[in-house]
Amino acid sequence: MAPTPKYTFTERAAAGNLSDAEILNSNNPTGSELPDESDVVVGGAGIHGLIYALHASKYKPNNLKISVIEKNTRPGYKIGESTLPIFYTWCKLHGISAAYLLRLFGLKDGLCFYFLDRENQGQYTDFCSVGAPGLVLASLQIERPMSELLFTILAQRNGVNVYHGREVDFKSTVVQGGGQGNKIAVSRGKYDSTPKTIDSALFVDATGRFRQFCSKKAPRHRFDGWNCNAFWGYFTAPKDESKIPFDLYEGDHTNHLCFPEGWVWVIRLPSWEGSLIANLMDMVTYILECADAGVPGDELPSSEELARMFGLKFQWVTSIGFAVRNDVKYPEDLSAYGTREAEQKFNYFVQKYELLQQFMSNFELIENLYGPGTTWFIRKTLAYQSPVVSGPGWLAIGDACGFTNPLYSPGINVGMSTSTWAAQLSHRIVEIGKSAPADAAESSIRKLLVPYDDYCKSLVPALEQMNRFNYVCYRDTRLGPQVACLWQFFAGIERYLSDVNIETFAHYAIKWVWGAMVPEYQQVAQKCIEHIETVPLDERLPDAMVDELLAFSNRIKSAAVAADDFSLRWDAILRSFDRSLNFVEGKTSRDIYTRQCSGCGAWLQLRPDWKKCHSCGLLGTEPQTAVTFDPPLTAEEEALLYAAWNTAPKYDPSKELKLPTPTRPAA
């Protein structure tokens, strides 16, 4: 039976006429006032700052006092909305499974790619990888204000203090090694400019691309050659997808529309924008109480029912954006395409490609979804790296360490390797600082962080090479699906996830990195980059070059498949490939793990125990909830699948961690 809904925060906010920051801070375990000392101070309550704090509190409960400082008065808008099974697995380790998460977020069932032919308008190829059966795993499309609010409340329930409306004063802050030597200056709020000083052993830079502390140690590094710019907006989410001009299109995928200059992301997700923060806090708290009580999925209120219960705004939207190379040559005058740069470049590419025009005719622009001036967004020169990610008394996590591109969503999903590993290391850092003289402590901490520094130093170039590999392959409709996507999933599919626990999660994440550090993957990636980059972007790749790269990739693939020590049902996971990862033109069969609600149009996981739409509450029939396995499972496969998702050996965290440093050809 579900708990009784409570309106604690709504009533508290009304009684005290509390601001957003005040009502959020009132939920801290030690209250709203900043502490005099804290083992760890985290700068930034974005997704990685909160993942760090939650992971540290769960890894060794009650061992560290953690204070998270966030300048915004409430969780606010950020781009980065698509997650992978690794993110869901981490959420599940923290007590929140799919039944509860899907009341707040959208379902994601794998990734689909459409490769547009620039020279033959209207023609395309595709690649599709499904997700996983709902009884085992899930993936989510998340609106960031909601994910950050969920993690804020969950962190507070785990003993972490999260202070909104407070800002680290980096000019006055003193960070030094050797134990408890940090003096973190924090503003008290809008109407009190006198900073409060917090004594701490460790400062964590979780300020994302702004790199507020990292930037003091070294300027950001830009990679040679072309970079990428992104421009995007928010659109309606059509219930009827039948008019979309791509075969077998489904809104439950993260859809990628790829072309020689870049690609478009298409992400269908729910938005709670416009809701009062106190009301949202009441709803999230209720969801967490339901999770604690183990309320079955079909006994939970749907998202629409929750919105009515707690007086919230709720709608489905579509995030659509371009991530395009910055060496593209645009017309000198773009005024015919709109009034702002983001709008102009967005519409320029829509009109350049016939299929993009047809596609966008199914969507209507939502103006100012996240407040005035938020109809169009643009971000330039996306890729960078922080040369220094730790030092005496501090370390960096997430995008503060570097970022490459939204393609394959590494920012959240791969970035979790830094935030969770740093969380585990922090316990040892603080222990060393308390148990040894300052100089000896700092020497030990420096040695402890060498592997972390080396990992971050190799991680971002590996992701940059991965990004460039995919981009250059998008220049041909054969290389996109048969080389880039094939290798991304063969090397990077998330194996062993069912065996990961809170102690081994970081080690798993460090080794995964979307397959970008797998030697065979790097071999194919470097070959493609070396060859394709010799051809100007506005020219078509020669057929002889494409044939050579296909043959090279297939040789490496065949050897890797033969040597692979585990079996996956590749013909069921990938739409156009057989079990040995051979491309099969015209093959459309695959497993089916989702269905679309006939009422609201939301995409739902197929599970025998879930007949209710998590979005609108409409009940389905038993046949509608059945998974289709194509090809059918053997008895052994069925037993293994429901036990562990795949037939791989158990994940062994004691395996030697090898971190090869990838090399990238000169631009």
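Going from the start of the chain as shown, residues are counted 1 onward.
Cβ atoms here come from the backbone N, Cα and C positions, even for glycine.
According to Swiss-Prot, the active site annotation covers Lys108, on the basis of experimental evidence. In this structure, Lys108 (active site) is part of a beta strand by DSSP. Taking a C-beta cut-off of under 8 Å and a sequence gap of six or more, Lys108 (active site) has these contacts in its own chain: Ser82, Thr83, Gly131, Ala138, Ser139, Leu140, Gln141, Asp252, His253, Thr254.
Residues annotated as FAD binding site in Swiss-Prot, with experimental evidence given as evidence: His48, Glu70, Ile79, Ser82, Arg144, Val168, Asp399, Ile412. Taken residue by residue with DSSP, Ile412 (FAD binding site) is part of a helix. Cβ neighbours within 10 Å of Ile412 (FAD binding site), excluding its own Cβ and spanning all shown chains: 24.
For Glu494 (mutagenesis position), the Cβ neighbour count at a 10 Å cut-off comes to 22, with all displayed protein chains included. Swiss-Prot lists Glu494 with the feature substrate binding site.
What Swiss-Prot lists as Zn(2+) binding site is Cys597, Cys600, Cys613, Cys616. For Cys597 (Zn(2+) binding site), the Cβ neighbour count at a 10 Å cut-off comes to 20, with all displayed protein chains included.
Counting only residues at least six positions away in the same chain, the Cβ atoms of Val130, Gly131, Ser139, Glu250, Asp252, His253, Tyr593, Thr594, Trp603, Gln605 sit under 8 Å from the Cβ of Asp109 (mutagenesis position). Where Swiss-Prot documents Asp109 to Ala as a mutagenesis experiment, the accompanying text is: Leads to very low malA catalytic activity.
Per Swiss-Prot, mutagenesis His253 to Phe is noted as: Displays selectivity for producing the C-8-chlorinated isomalbrancheamide B but does not affect the selectivity for bromination. In this view, His253 (mutagenesis position) is surrounded by 26 other Cβ atoms within 10 Å of its Cβ, with every protein chain counted.
In Swiss-Prot, a mutagenesis experiment is listed as His253 to Ala, annotated with the note Displays selectivity for producing the C-9-chlorinated malbrancheamide B but does not affect the selectivity for bromination.
Neighbour list (Phe489 (mutagenesis position), Cβ cut-off 8 Å, at least 6 residues apart, same chain): Ser129, Ile573, Leu574. According to Swiss-Prot, the experimentally introduced change Phe489 to His is described as follows: Decreases malA catalytic activity.
Here the residue is the original one, but Swiss-Prot notes a mutagenesis experiment at this spot, Glu494 to Ala or Gln: Abolishes malA catalytic activity.
Experimental mutagenesis at this site is recorded by Swiss-Prot as Glu494 to Asp, annotated: Decreases but maintains slight catalytic activity. Reduced to three states, the DSSP call for Glu494 (mutagenesis position) is coil.
DSSP assigns Cys613 (mutagenesis position) to coil, not to a helix or a strand. Per Swiss-Prot, mutagenesis Cys613 to Ser is noted as: Leads to an insoluble protein; when associated with S-616.
Counting every protein chain shown, 16 other Cβ atoms lie within 10 Å of the Cβ of Cys616 (mutagenesis position). The annotation that Swiss-Prot gives for the mutagenesis experiment Cys616 to Ser reads: Leads to an insoluble protein; when associated with S-613.
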If H, G and I count as helix, E and B as strand, and all else as coil, what does DSSP give for His253 (mutagenesis position)? coil
Would you say which of the recorded positions Ile79, Cys600, Cys613 has the most Cβ atoms within 10 Å of its own Cβ? Cys613
Which residue, of the binding-site residues Glu70, Asp399, has its CB surrounded by the fewest other CB atoms within 10 A? Asp399
Quick one: largest C-alpha distance among His48, Glu70, Ile79, Ser82, Arg144, Val168, Asp399, Ile412, binding FAD per the record, in angstrom? 29
Measuring Cα to Cα, how far is Arg144 (FAD binding site) from Cys616 (mutagenesis position) in Å? 21
In this structure, the one of the binding-site residues His48, Arg144 whose CB has the fewest other CB atoms within 10 Å is Arg144
